[in-house]
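First comes the structure, then the notes that go with it.
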Amino acid sequence: MSRKSIVQIRRSEVKRKRSSTASSTSEGKTLHKNTHTSSKRQRTLTEFNIPTSSNLPVRSSSYSFSRFSCSTSNKNTEPVIINDDDHNSICLEDTAKVEITIDTDEEELVSLHDNEVSAIENRTEDRIVTELEEQVNVKVSTEVIQCPICLENLSHLELYERETHCDTCIGSDPSNMGTPKKNIRSFISNPSSPAKTKRDIATSKKPTRVKLVLPSFKIIKFNNGHEIVVDGFNYKASETISQYFLSHFHSDHYIGLKKSWNNPDENPIKKTLYCSKITAILVNLKFKIPMDEIQILPMNKRFWITDTISVVTLDANHCPGAIIMLFQEFLANSYDKPIRQILHTGDFRSNAKMIETIQKWLAETANETIDQVYLDTTYMTMGYNFPSQHSVCETVADFTLRLIKHGKNKTFGDSQRNLFHFQRKKTLTTHRYRVLFLVGTYTIGKEKLAIKICEFLKTKLFVMPNSVKFSMMLTVLQNNENQNDMWDESLLTSNLHESSVHLVPIRVLKSQETIEAYLKSLKELETDYVKDIEDVVGFIPTGWSHNFGLKYQKKNDDDENEMSGNTEYCLELMKNDRDNDDENGFEISSILRQYKKYNKFQVFNVPYSEHSSFNDLVKFGCKLKCSEVIPTVNLNNLWKVRYMTNWFQCWENVRKTRAAK
C-alpha cells in the first residue's frame, strides 16, 4: 500500500483497533484478554504524509478602505481613544458608521486536491524563500498602515489587533523601538559532523552590522556648500560633515549615538554634537559623552555655527529639551537679510504661539519666506485630530480635584464600595491623601500632565528614588529653560507622604496585575503606606484620539479632484481658526464613560499628544511661507509620500489665495 497524504485517506480505509472483550460466568465476572490477532493495526498520525507549514504556499490578501469626508470642526465630537496602553481595552461609545470593504484574493483559501499533493511535496525551502523575496520586492498596491511608534506594517491585522500591537509598543522598552525582532533558529546537529559545543558558540563573533549611507533628509545643505546632519547617528559617518544636531532625547532620534561616536578609527574627522542644555546633560548621563564634545545651544537666541550660518532654537512643545531649529545663511559681511532659511521641526506640537514666534524671527531679518521646512509628519493623515495639550491637562487636573472632593461613588454614580475600604484601618490615616494618582510616562515626556495635576491638588510629584527617571526629572527641573513652564526641583520628591501623584512607566498601567506589582514595590519602601489608600486611579496619555472612520484613507487616482477637495478643507479650517487652539476641547465626560465598575483600579486613557495633530500641521503649513516641505516621517511608503505631497501643494494654494485677498 503506497504512502498517502492524510487528505487522500478514505474513511473506509481507517481500521479501528479491536477492544478487549469481557465474558461472564455463572460464578462471577472475569475479564479475559483478547486473543484475536490481526495483521492490521491502527495507524498514528506520524505515519501519514502530512503537509507541514513549510510546504504550504504563501498567500496574501489586500485590503481597501472607503474614504470618509471630514468636517473641519470637531467641537461636538467626542474623541475616541485607541488604547496606547499598553498608544487596556475600553468600552467606546461611537455612533459613526464605518464601511470597510475587504477584498480577499481568490487564492487566500488553500484547497488541497489529490493531484496537488505531489506538487506541494516537491517544493523546496529555497523555492519558498525565493517567492517570499519576490513578494517583498513587489510594490504593494494598497496603503500600508503603520504603527506610529515602531513603523511596523499593520495592514494585515484587524483593528483590535492593531490596537493591541500599539499597546505593546508603548509599554515596551524605548530602546527597542523600531528595531526588528531577532530571528530565533533551532540549531540541529548534522549526523555527519559533531555538534558545536556551547563554548564554540559563545566564542563565535557576531557579524558586524554594515551602516547605511546617510539619507538625504538627514542632511541640510547650504548655498556655500556647507552641510550639517540632524538626528542622523545610526548611519555611516560622513567624511566631510563634522556638525551633528540632536533635536531631543528620544531613542528614535539618538539611536546610534554612543560613547565612542567620535572614535578616530571609525570617523575620518572629529565631530561636535549640538543640542539644548537638558538634552546635553541627559546625553552625558546616559552615554558618558564628554561635555567638551557637546555644544549647548541657547534657547530663543541666535548662535553662529560658522561665520555666515546661524541657528535659532525654539521650544518644540514636545518633551523637555526638545527644540525646533531655524537655520539662516548670510552673505559674508552682509547680515541684514539671509540668502537661505531652513526650518527643522524635529518632533513638535505646533500651536499658534509657536507660529507667531517663528514669524517674529523671520520678520527681524526682512525675509519671511523659508526655503525648506523639514516637517514632523507623524500624524500627517486626515482624521488624526486630538485636543490641545492645555485642554487635556486642565480637564484631567479638574477631574482629579473633583474626585478628591466628591469621592469615587458620587463622581461616577456608583454606590459600590471599593475593596480598599474594607482593607483600610479604622484609625486616622498617616498621610492626608486618600486617592493615589498614577501618570504613565516614557523615559522622558508626558511630564506636563502629571505636573498640572500636582498644581491643582497642591502636592508634590513622586518618582521612585534611585531610579534613572528620578535623575532625569531632577535634571529637567533644575535646567528648565521654557518660560511657559515655571518648574523647579522643589516639585520633585521621593517621600511617599508628600505626594499623591506618582510618575510611573506606562507599562505599569497595562493591567491590574502590573499596578499590584507597583503597589507591592511601594510597600517595600514603607510597609503601611498602601493600607491608607482608598483608591488608585491611573492616566495613560495616549495621543491616539481621533474621529473614528477617518483613520484610513482610500487611494484616489483622481489627483485633480482630490487636490480640489483638500484645498477646500484647508480654506474652511483656516476660516474657522481660533487663536486659543481649543476648538476641539477635551471634556470630563470622555473620562467618566471609561469607568469600569468592577475593576479594582481605574485606568483612563486621555488624548494627550506631544506630536502635532493633522489640523495642527495644516495650520502650520498654511500660515508659514515656505518654498519646499520635506517630510521626515512615513517615508517608507510611496503612496503615503504622494499623499503628503498633495497636501503640501494644497497649503501653497491656500497661502496664495489668502495673500490675494
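Don't overthink the numbers, they just go from 1 along the chain as shown.
Just so it is clear, glycine is given a Cβ too, placed from its N, Cα and C backbone atoms.
Although substitutions are noted, the structure shown does not include any of them.
Marked as Zn(2+) binding site by Swiss-Prot: CYS147, CYS150, HIS165, CYS169. The Cβ of CYS150 (Zn(2+) binding site) has 19 other Cβ atoms within 10 Å, all protein chains considered. DSSP gives CYS150 (Zn(2+) binding site) a coil state; it is part of no helix or strand.
One entry in Swiss-Prot concerns the mutagenesis experiment ASP252 to Ala. Its note says: Abrogates exonuclease activity. In three-state terms derived from DSSP, ASP252 (mutagenesis position) belongs to a helical segment.
Proximity of GLY256 (mutagenesis position) to non-local residues of its own chain (separation of 6 or more, Cβ distance below 8 Å) is seen for LYS211, GLY232, PHE233, ASN234, TYR235, given in sequence order. Where Swiss-Prot documents GLY256 to Arg as a mutagenesis experiment, the accompanying text is: In SNM1-2; increased sensitivity to DNA cross-linking agents at 36 degrees Celsius.
Cα of ASP252 (mutagenesis position) to Cα of CYS147 (Zn(2+) binding site): a distance of 14 Å. In the structure shown, the C-beta of CYS147 has more C-beta neighbours within 10 angstroms than that of any other entry among the recorded positions CYS147, ASP252.
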